[in-house]
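Here is the structure we will look at, set down as structure tokens.
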Amino acid sequence: MHSRKGASSLPRGRGAGKKTELTEEQRQEIKEAFDLFDTDGSGCIDAKELKVAMRALGFEPKKEEIRKMIADVDKDGTGSVDFQEFLSLMTVKMAERDPREEILKAFRLFDDDETGKISFKNLKRVSKELGENLTDEELQEMIDEADRDGDGEINEEEFIRIMRKTNLF
């Protein structure tokens, strides 16, 4: 067995049927999203808050999907979801994520000029937006590390390859 620290425990295939263990980081992320939208501190969130909390975690649920999810987990029939119910819901949703699609979503955030590649300029912009104080040299090293074809930019396949090496996906 390998260490779970930093390694994703999400299944690599789409919608693997077995129960998935979340990393501590994922649990924390889910807890923060829940707390953020439990504005009255009741320990529960309603359908509208559930939708916003899921959006904060990178999901885009439809109204009908929200209704069905609440019906599935709302054992006490209150019409709202407590943290344990939300956690079990999000554990299932995270297991259904397609890692390749998640990586490509991230790629598109970097590639804001839609060239199909991540340039030095793209990387620098994202670094600034995230408040990372990286030097130009460090940013260039990141590009050099991922750039397999030597064109000075990172294409989708190069990005997917480097992201898979990180064990985040």
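Each residue's number is its place along the chain shown, starting with 1.
Glycine is treated like the rest: Cβ placed from N, Cα and C.
Every protein chain considered, the tally of other Cβ atoms within 10 Å of the Cβ of Ser80 (Ca(2+) 2 binding site) stands at 19. Residues annotated as Ca(2+) 2 binding site in Swiss-Prot: Asp74, Asp76, Thr78, Ser80, Glu85.
What Swiss-Prot records for 25-60 is domain 'EF-hand 1'. Counting residues of the domain 'EF-hand 1' (25-60) by DSSP class, helix then strand then coil, yields 23 helix, 2 strand, 11 coil.
The feature domain 'EF-hand 3' is assigned by Swiss-Prot to 98-133. Note on the domain 'EF-hand 3' (98-133): its mean pLDDT in the predicted model is 92.
The domain 'EF-hand 4' feature in Swiss-Prot is assigned to 134-169. Taken residue by residue, the domain 'EF-hand 4' (134-169) breaks down under DSSP into 21 helix, 2 strand, 13 coil.
Quoted from Swiss-Prot, the note attached to the mutagenesis of Gly43 to Ala states: Abolishes Ca(2+) binding to EF-hand 1 domain; when associated with 2-HIS--GLU-21 DEL. Every protein chain considered, the tally of other Cβ atoms within 10 Å of the Cβ of Gly43 (mutagenesis position) stands at 12.
Its Cβ taken as reference, Gly79 (mutagenesis position) is surrounded by 12 other Cβ atoms within 10 Å in the chains shown. Gly79 to Ala appears in Swiss-Prot as a mutagenesis experiment; the accompanying note says: Abolishes Ca(2+) binding to EF-hand 2 domain; when associated with 2-HIS--GLU-21 DEL.
Mutagenesis annotation in Swiss-Prot: Gly152 to Ala, described as No effect on Ca(2+) binding; when associated with 2-HIS--GLU-21 DEL; the structure shown retains the original residue. Taking the Cβ of Gly152 (mutagenesis position) as reference, residues of its chain lying under 8 Å away and at least six apart in sequence are, in sequence order, Ser119, Phe120, Ile143.
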Give the helix, strand or coil assignment DSSP yields for Glu85 (Ca(2+) 2 binding site).
helix
Determine, to the nearest whole angstrom, how far the Cα atom of Ser80 (Ca(2+) 2 binding site) is from the Cα atom of Gly43 (mutagenesis position).
10
May I ask for the residues of the chain that lie six or more residues beyond the domain 'EF-hand 4' (134-169) and have a Cβ under 8 Å from a Cβ within it?
6-8, 10, 99-100, 102-104, 106-107, 110, 115-120, 123-124, 127
Express the distance between the Cα positions of Asp76 (Ca(2+) 2 binding site) and Gly43 (mutagenesis position) as a whole number of Å.
14
